[in-house]
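Have a look at the structure below, then the notes.
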Amino acid sequence: MESSVDEEALHQLYLWVDNIPLSRPKRNLSRDFSDGVLVAELIKFYFPKMVEMHNYVPANSLQQKLSNWGHLNRKVLNKLNFSVPDDVMRKIAQCSPGVVELVLIPLRQRLEERQRRQKLGVGSLQELAPQDSSGYMDMGLPQKVRGEGAPALGEQLREGRPLASRPPGYNQALQGDPSFVLQIAEKEQELLASQETVQVLQMKVKRLEHLLQLKNVRIDDLSRRLQQAERKQR
C-alpha cells in the first residue's frame, strides 16, 4: 500500500511528535494514540490550562477509548474550533493504520496557529475557524506541505486510503529507502498475525493440559478401585 500523504508531511509530523515529551514510550503511532490520552498531552504541552489530564483514562477497551475521545472533542478540541467525526474517532480507537495521522497533521497546524496568535496578542478563536465553517473532514494540508497534486486529508479518508502503519521511533522509518516503510508495515502485520497464532496455540495447550489432568484423575480413580477389588477377592 502506498502512503497517501507525501513523505515530507509525515517526516515533519513524526519529528514534531518525537520532540514533545509524552508519558508513554513511542512505539506505534496508531496504537499509542488510540485512546486519546497522548493527544490530550500534546494539546496540554501547548496550552496547559486547556486540558485536565485526570479526565482521560489510559484504556484498552473500545468503549473507554471512545469515551476519552468524546470528552476531548467536546471539552478541548471544540475550543480550538476543531472537530473529529464519530466515524474517525472509532477508526482511531480501533487502531486503524494511518488514520490518526490525518487528525494530528491539521491539529498541529491549529495548535501552532493559535500559539502564534497568542504571542502576537491578536485574533480570537473564531478567526481560527475555516471561512466556510467546514469541519475537520474538509481540512487539508497546505499545498506547500502536501506537495503538488497531493489529495486533501478528508478526501483520502473518505476514499478509504489510510496511511501505512508506522514503526517505533516514528521518524526513524522515513530515513533511507521509502520502500523500507512498507516493509516495516508488512512485518508489523505479520508479527500481529503470529502473535494471534501463538495465543491460539497457547489456549490449545492449556486445554490439552486440562484434559490430561482429567485423564490422570480418572486413571488414579480406576487404579484405586482395582486395588480395592483385588483386596476383596483375597
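Cβ coordinates are placed from backbone N, Cα and C, and glycine is handled just like the others.
Swiss-Prot has this to say about the protein:
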- 7-112: domain 'Calponin-homology (CH)' (DOMAIN)
- Arg31 to Ala: Disruption of its microtubule-binding and microtubule bundling activities. Failure to rescue ciliary central apparatus formation in SPEF1-depleted ependymal cilia (MUTAGEN)
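Sequence-distant contacts of Arg31 (mutagenesis position), defined by Cβ-Cβ distance under 8 angstroms and a gap of at least six in the same chain, are Cys95. Taken residue by residue with DSSP, Arg31 (mutagenesis position) is part of a helix. With helix defined as DSSP H, G or I and strand as E or B, the domain 'Calponin-homology (CH)' (7-112) counts 72 helix, 0 strand, 34 coil.
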